[in-house]
Amino acid sequence: MAESAGASSFFPLVVLLLAGSGGSGPRGVQALLCACTSCLQANYTCETDGACMVSIFNLDGMEHHVRTCIPKVELVPAGKPFYCLSSEDLRNTHCCYTDYCNRIDLRVPSGHLKEPEHPSMWGPVELVGIIAGPVFLLFLIIIIVFLVINYHQRVYHNRQRLDMEDPSCEMCLSKDKTLQDLVYDLSTSGSGSGLPLFVQRTVARTIVLQEIIGKGRFGEVWRGRWRGGDVAVKIFSSREERSWFREAEIYQTVMLRHENILGFIAADNKDNGTWTQLWLVSDYHEHGSLFDYLNRYTVTIEGMIKLALSAASGLAHLHMEIVGTQGKPGIAHRDLKSKNILVKKNGMCAIADLGLAVRHDAVTDTIDIAPNQRVGTKRYMAPEVLDETINMKHFDSFKCADIYALGLVYWEIARRCNSGGVHEEYQLPYYDLVPSDPSIEEMRKVVCDQKLRPNIPNWWQSYEALRVMGKMMRECWYANGAARLTALRIKKTLSQLSVQEDVKI
């Protein structure tokens, strides 16, 4: 009887203490969301990497219904965690593992529905048992948790030691290896999927930040230095962890590396004790984005063709599917615009910002995409995205939307082409038809209802290169996505134009 009474007072106390703490584990990329009766400031919701729990019990004659999170580290022993156990006479507890699965009502344990027929007084021996039992069990739980944490730490340190002893890693980061050597190794590696994770961590944690060069909705972009070379460091805020993970994942797709796609170097999460910084390290291009470049400079016909052809080459490589054991899935960008294309020293483009990209698995014919039709920048959205008629289950639909946006980028480039001393000032597409920050409704009215497109000047017809560019733009802007050019067709047309204009690529 003493043991039963001790458990009766201990388990409700543990459940109440756990509910008071919110029970949330470390936030992860796929955190589990649970109902939480004590999380007033978090809208009665908590996040965990473990399980959701709901429990009902009587304490001092009062009925308590508790919902909370159980961190993964506290789900011990495996398969039958203490926190998830019920007792026929003491409490009713249920653990589950899907979002908000603990929003259920449990029945009060049957033992609490009956009044004891023969109440008895507790003697000294019973009191000792009541006090000692819960204390012993609490110490047992603490010891188990400590052993589990210690085990995971030993496994982690062993992995680090193995990484450091890996001769391939030692070779990758020998002291005389420069940034140029590292980039060359990336370009010539067989997998084309990036550096080993250990090397990425080491590179990221030895970069010295120099100056901030840009800001966006995700965070900041810095110029950094590593072994005498410049790198670009995109620093995500902690609330953008999903975006950081997604972009790093896309950049490390097998066979993605291409001269016209921004070169990925490393990804790392840096914890300074106060907050976590999420880093994405890539090649640095001093000209910045195509948007910045066109605002500062005009371009020659040769420069226009190089920019347009390299952008088409990068997009064609993204869209292309390579079948085989070392194959590459088709990738659609979904946020193509002049601010997401960088200009290299040689006047060529490199497509960047793949955080919203989707990949297509040709074997299963599936697309890894969140169920959200409206993404990207409103000004560059294709008609089918604006009016929500895009077929989200068909990968070609996303490629067609990219082509529409590429046509708008070409319009921005061609306006800045200096032909015979004539050029126009830089403007964004639809600058004369919508406000500086247009809404979906404003863009839909112009693009879908009125079927308007950016103006192509008549004087472009006087120059073969501008005439070809204008014709391609119109074929990129068709309302019917299936009628638009493909990236590969655009690349071939511009390659022929470069030969005609004697452009050295």
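Each Cβ is built from the backbone N, Cα and C atoms, and glycine gets one as well.
Among the features that Swiss-Prot reports, active site, proton acceptor is placed at D335, with the record citing sequence analysis. DSSP assigns D335 (active site, proton acceptor) to coil in the three-state reduction, outside any helix or strand.
For R217 (ATP binding site), no same-chain residue 6+ apart in sequence has a C-beta under 8 angstroms from its C-beta. Under the heading ATP binding site, Swiss-Prot lists I213, G214, K215, G216, R217, F218, G219, E220, V221, K234, citing sequence analysis as support.
The domain 'GS' annotation in Swiss-Prot covers 177-206 and is backed by sequence analysis.
If you look up Swiss-Prot, you'll see 207-497 marked as domain 'Protein kinase'. Per-residue pLDDT, averaged across the domain 'Protein kinase' (207-497), gives 92.
In the three-state DSSP scheme, L40 (mutagenesis position) is classed as coil. For L40 to A, Swiss-Prot lists a mutagenesis experiment annotated as follows: Increases binding to activin.
Classification of I70 (mutagenesis position) by DSSP places it within a strand. Within 10 Å of the C-beta of I70 (mutagenesis position) we count 26 further C-beta atoms, all protein chains included. Swiss-Prot lists I70 to A among its mutagenesis entries, and the accompanying note reads: Decreases binding to activin.
V73 to A appears in Swiss-Prot as a mutagenesis experiment; the accompanying note says: Increases binding to activin.
For the mutagenesis of L75 to A, Swiss-Prot gives this note: Decreases binding to activin. The structure shown keeps the original residue. The 10 Å shell around the Cβ of L75 (mutagenesis position) contains 22 further Cβ atoms across the protein chains shown.
In the three-state DSSP reading, P77 (mutagenesis position) counts as coil. Spatially close to P77 (mutagenesis position) yet at least six residues away along the chain are I144, judged by Cβ distances under 8 angstroms. P77 to A appears in Swiss-Prot as a mutagenesis experiment; the accompanying note says: Decreases binding to activin.
Residue density at T206 (mutagenesis position): 12 other Cβ atoms are found within 10 A of its Cβ, drawing on all protein chains shown. Under mutagenesis, Swiss-Prot gives T206 to V with this note: Leads to constitutive activation.
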| Between I213 (ATP binding site) and T206 (mutagenesis position), what C-alpha distance do you get in Å? | 19
| task | Grab the ATP binding residues from the record (I213, G214, K215, G216, R217, F218, G219, E220, V221, K234) and give me their largest CA-CA distance in Å. | result | 14
| message | If you count CB neighbours within 10 Å, which one among the recorded positions L40, I213, V221 has the smallest count? | response | L40
| query | Out of V73, K215, G219, D335, which of the recorded positions is least crowded by other Cβ atoms within 10 Å? | reply | K215
